[in-house]
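S.K.: First, the structure itself, so that you have it in front of you.
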Amino acid sequence: MTQFTDIDKLAVSTIRILAVDTVSKANSGHPGAPLGMAPAAHVLWSQMRMNPTNPDWINRDRFVLSNGHAVALLYSMLHLTGYDLSIEDLKQFRQLGSRTPGHPEFELPGVEVTTGPLGQGISNAVGMAMAQANLAATYNKPGFTLSDNYTYVFLGDGCLQEGISSEASSLAGHLKLGNLIAIYDDNKITIDGATSISFDEDVAKRYEAYGWEVLYVENGNEDLAGIAKAIAQAKLSKDKPTLIKMTTTIGYGSLHAGSHSVHGAPLKADDVKQLKSKFGFNPDKSFVVPQEVYDHYQKTILKPGVEANNKWNKLFSEYQKKFPELGAELARRLSGQLPANWESKLPTYTAKDSAVATRKLSETVLEDVYNQLPELIGGSADLTPSNLTRWKEALDFQPPSSGSGNYSGRYIRYGIREHAMGAIMNGISAFGANYKPYGGTFLNFVSYAAGAVRLSALSGHPVIWVATHDSIGVGEDGPTHQPIETLAHFRSLPNIQVWRPADGNEVSAAYKNSLESKHTPSIIALSRQNLPQLEGSSIESASKGGYVLQDVANPDIILVATGSEVSLSVEAAKTLAAKNIKARVVSLPDFFTFDKQPLEYRLSVLPDNVPIMSVEVLATTCWGKYAHQSFGIDRFGASGKAPEVFKFFGFTPEGVAERAQKTIAFYKGDKLISPLKKAF
């Protein structure tokens, strides 16, 4: 067991004062949790295996700050332990353009995931632990332990109150993730006051019921040995994740310690002075780090981390010689590259092929590419038979003791936990090794996971949502299951691909773009009902996000559509042709990708001087960027047989043609410019 001395106490005091100075300089932030959690941070980081000079080393221990408001603690630790974060960076905390934003963001070396919305971090940590278990089961060999890292997470009462933490923690217990250790900052304070006003459940019993090991540290403010003992004991648990319930005092050392007033506001000047005096620091100086503290962390963290990384590099070099195929595969994954020519396995179709639901075409893609992509790992939120997300030879990701799979399996049974699924996918992606996680549910229920989807986009995790039952085509299940506003919501997010493919070639294009994406997540919205294969579609064209599917010379109108309404627009164009009205049909499967194309190309698809009408059985919000007139559904759906529901809302060839004629008449004589053209 580690023996703690005066240098450890000085290091803890330094962390506390540095975090307080960081918040005070910004005159904004959260000093309370860092003051209470500093001892745990010091002890944990002194035991974690990491290399600050190579923060992306694949076998490093991961640290997730789920209570992201305590980020001054994380920034202090990154600075003290040798990461690329200077005192000047700390002084710029929460300032525009700084490297130290108000909550942890994934881009900073040493920050594993973006946190802040409570409950996301613990769920990300579950994903990281799952990824590690899969990597180890896939590549470890006797004498060659390439992957054995732990994932550690700090979380607070707020995280535990969020429903997502229950979803993720329940799954972690089921999966017996012994590589996951969570330290619960039990300070009994929330923003409104004591937790007793709204939160008095027995957290320990709750986590025991989930299948976790639960350990206790009664004095997290000072008991370094007790914290170290709990972490060491947690690492002995190989078939259960561990929750260390650590009692702390929020704002420890402050005049307002133990109260909610110290949670989210800088300490007053007199409080800072007495705090510094109490911990042996000059009350008139700020951002002071004793050299012996730097030296201590250099000795206990930086030097051992570099040595461990070098040792791993030698081991991997030997591994590549003994297991050349696996070694080359892992090296490729660590470089962030997909296998050469993997896309040649994507299925292609002609208009003579039979009509098939795009969810079924998605299943075909997964079936065709899974052997090519060992980094592909996915599942469904208890909708596998509906989402069609499991390839025939898939092995479930399950604890070996379950008898129904093992950790080398790449199909995840998420249960009915959409929000956790989204955050877990973020964690799997953030782990590294080029993991490509996907998760299936109904499109309408991706909304349950909106918080996780937003963080995917903000962080640049290229996760994939396989979102089936994408419209009123759901039919009898009715408006509770029929998405209306869902795509408009997610299309409004920055940095996300939202695909709604119309046929097999477009489904393949959606997967191609999504799997090749480095920093952008994707939602692939798929139909329940059969759709025809289209004349004029191709993977190459659809990969641009939008293209001319069927053209005529000098069109009177352009019909631009997505998904099931593309084939409907083709039929409407025939109806119009019978009336001597010429219509171009444009398919626009993904706005985001189309917007990335050169303006010249986009204007060739949606040009000036022709009225453009969008056709989509969803909310018309967002279509103003591409169409002069929109035909959609801006009310909730209806229960009934799908063809009857389409007819009820006017989505028939005749209904589309009628509205196209009205659009032509409305804009007749006007000098139209493309909606793509804007002043700025």
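Every residue, even glycine, has its Cβ placed from backbone N, Cα and C.
Among the features that Swiss-Prot reports, active site, proton donor is placed at E418, with the record citing a curator's inference. Residues annotated as substrate binding site in Swiss-Prot: H30, H263, R359, S386, H469, D477, R528. The feature thiamine diphosphate binding site is assigned by Swiss-Prot to H69, G116, P117, L118, G158, N187, H263, E418, F445. The Mg(2+) binding site annotation in Swiss-Prot covers D157, N187, I189. Among the mutagenesis entries in Swiss-Prot is H30 to N, noted as: Loss of activity. For the mutagenesis experiment H30 to A or Q, the note given by Swiss-Prot reads: Strongly reduced catalytic activity. Decreases affinity for xylulose 5-phosphate about 15 times. Among the mutagenesis entries in Swiss-Prot is H69 to A, noted as: Reduces catalytic activity by about 98%. Decreased affinity for donor substrate. The note that Swiss-Prot attaches to the published mutagenesis H103 to A or N is: Reduces activity by over 96% and decreases affinity for thiamine pyrophosphate and xylulose 5-phosphate. Among the mutagenesis results in Swiss-Prot, H103 to F has the note: Loss of activity. The residue drawn here is the original one. A mutagenesis experiment is reported in Swiss-Prot for this position, E162 to A or Q, and the note states: Most catalytic properties similar to wild-type. Swiss-Prot documents H263 to A as a published mutagenesis change and attaches the note Strongly reduced catalytic activity. D382 to A or R appears in Swiss-Prot as a published mutagenesis result, with the remark: Severe loss of activity. Here Swiss-Prot describes H469 to A as a published mutagenesis experiment; the accompanying note says: Strongly reduced affinity for xylulose 5-phosphate and ribose 5-phosphate. The mutagenesis experiment D477 to A is recorded by Swiss-Prot, whose note states: Strongly reduced catalytic activity. Strongly reduced affinity for xylulose 5-phosphate and ribose 5-phosphate. While the structure shown retains the original residue, Swiss-Prot records the mutagenesis experiment H481 to A or Q with this note: Reduces catalytic activity by about 95%. Swiss-Prot lists R528 to A among its mutagenesis entries, and the accompanying note reads: Reduced affinity for xylulose 5-phosphate and strongly reduced affinity for ribose 5-phosphate.
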S.K.: Give me the Cα-Cα distance between P117 (thiamine diphosphate binding site) and H469 (mutagenesis position), rounded to a whole Å.
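M.R.: About 29 Å separates the two Cα atoms.
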S.K.: Would you identify the secondary structure of I189 (Mg(2+) binding site) according to DSSP, in three states?
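M.R.: For I189 (Mg(2+) binding site) - judged by DSSP and reduced to three states - the answer is strand.
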S.K.: About how far apart, in whole Å, are the alpha carbons (Cα) of H30 (mutagenesis position) and H263 (mutagenesis position)?
M.R.: 6
S.K.: Let's check the environment of H69 (mutagenesis position): how many other CB atoms sit within 10 Å of its CB?
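M.R.: Its Cβ shell of radius 10 Å holds 23 other Cβ atoms.
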S.K.: Counting across all protein chains shown, how many other Cβ atoms sit within 10 Å of the Cβ of R359 (substrate binding site)?
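M.R.: Total other Cβ atoms inside 10 Å, all chains included: 24.
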S.K.: Cα-Cα separation of H481 (mutagenesis position) and F445 (thiamine diphosphate binding site), in Å?
M.R.: 8
S.K.: Restricting to the record's thiamine diphosphate-binding residues (H69, G116, P117, L118, G158, N187, H263, E418, F445), give me the longest CA-CA distance in Å as a whole number.
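M.R.: Between the most distant Cα atoms of the thiamine diphosphate site, 35 Å.
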S.K.: So around the Mg(2+) site, D157, N187, I189 aside, which residues have their CB within 8 A of the centroid of those CB atoms?
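M.R.: Surrounding the site, in chain order, are G156, D185, D186, K188, T190, T195, I250.
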S.K.: Just jot down the residues in the same chain as G158 (thiamine diphosphate binding site), at least 6 apart in sequence, with C-beta under 8 A of its C-beta; none if empty.
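M.R.: Non-local contacts for G158 (thiamine diphosphate binding site): N67, L118, G119, T190.
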S.K.: Roughly how many Å lie between the Cα atoms of D382 (mutagenesis position) and I189 (Mg(2+) binding site), rounded to a whole value?
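M.R.: It is 36 Å, counting Cα to Cα.
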S.K.: Just to confirm: which same-chain residues, 6+ apart in sequence, have a Cβ under 8 Å from the Cβ of H469 (mutagenesis position)?
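M.R.: R359, S386, F442, L443, N444, D477, H481, P483, L526, S527, R528 - these are the non-local Cβ neighbours of H469 (mutagenesis position), listed in sequence order.
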S.K.: List the residues of the same chain that sit at least 6 positions away from N187 (Mg(2+) binding site) in sequence and have their Cβ under 8 Å from its Cβ, in sequence order, or write 'none'.
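M.R.: The answer is G32, A33, G36, G156, D157, T247, T248, T249, I250, G258.
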S.K.: What is the one among the recorded positions D157, D477 whose Cβ has the most other Cβ atoms less than or equal to 10 Å away?
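M.R.: By the 10 Å Cβ neighbour count, D157 comes out on top.
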S.K.: Specify the nearest of the recorded positions E162, I189, H263, E418 to F445 (thiamine diphosphate binding site), where nearness means the distance between Cα atoms.
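M.R.: If we rank E162, I189, H263, E418 by Cα distance to F445 (thiamine diphosphate binding site), first place goes to E418.
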S.K.: Express the distance between the Cα positions of H103 (mutagenesis position) and H69 (mutagenesis position) as a whole number of Å.
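M.R.: H103 (mutagenesis position) to H69 (mutagenesis position), Cα-Cα distance: 6 Å.
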S.K.: Select the closest residue to H69 (mutagenesis position) from the following recorded positions, measuring between CA atoms: E162, I189, H263, E418.
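M.R.: That would be H263, the closest of E162, I189, H263, E418 to H69 (mutagenesis position).
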